[in-house]
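Database features, via Swiss-Prot:
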- Cys23 to Ala: Abolishes phosphorylation following BCR activation; when associated with A-26 (MUTAGEN)
- Cys26 to Ala: Abolishes phosphorylation following BCR activation; when associated with A-26 (MUTAGEN)
Amino acid sequence: MAQPELLWAAAGLMLLGVAVSACVRCQLYATKRGKDGSQGSRLERPQRFEVIRSCSAVTRRPERIKEPEHLARKAPEELSTSCHVGFESSAEPRYQNFLTEDCLHEDAAYVEPVPLDYYSHNRFFSPPNDEDSHSYQNVIIGDPCSSELDDAEDYENSTAIEVWKVQQAKAMLYAESQDEEPDYVNTDPTIDAVVLSK
């Protein structure tokens with residue numbers, strides 16, 4: 001064999017040995033970890049169940065609060081007034097001033113929460129009960145007033161409108177008088193211009 005071939009064979013065997021030793025170490029580590037994990041999980045499982053099944057209740061009773069010896073115990077009347085007054089002295093810790101149920105009922109500044117009916121908009125979408133629900137409030141039912149005279153004064157070309165109305169009336173009379181009715185009536189544009197210029 002040649003020398004380069006021997007070097008390649010030796011390098012391949014070394015790589016194969018490293019791979020086998022890595023696999024053996026991983027397998028030993030996994031079995032060791034599995035044994036330790038199973039023993040640890042056996043020890044941890046009862047504790048987990050105890051934590052899940054245990055429960056604690058928190059109560060707020062002034063009689064059972066442990067206070068430092070240098071602070072005097074407040075009477076219930078003082079506690080109810082202290083919840084209204086607030087944090088007056090900075091010598092007392094903040095957690096001593098807690099609200100009792102009586103304070104919420106006696107507090108004049110307490111505002112009841114908004115009821116859910118306030119936010120329901122059903123009253124806006126329901127039809128009104130009046131029989132005249134579709135009429136407008138600002139419409140006066142009565143004789144219709146003719147606004148033709150008022151409209152004539154509003155426009156600058158009111159004279160042209162009056163001339164046009166007269167011509168339309170003449171055209172209608174002319175059309176009715178003839179046996180065959182034309183689709184339209186041709187009028188002389190110079191006559192209209194003379195009338196408009198007056």
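Note: Cβ is positioned from N, Cα and C throughout, glycine not excepted.
Where a substitution is noted, the model still shows the residue that was there originally.
What you see is a predicted model, and the numbers here were worked out from it, not measured in a lab.
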Practice problem: Let me know how many other Cβ atoms fall within 10 Å of the Cβ of Cys23 (mutagenesis position). | Solution: 10
Exercise. Would you mind pulling the DSSP three-state label for Cys26 (mutagenesis position)?
Key: helix
Quiz item: Do any residues at least six apart in sequence from Cys26 (mutagenesis position), in the same chain, have a Cβ closer than 8 Å to its Cβ, and if so which, in order?
Solution: none
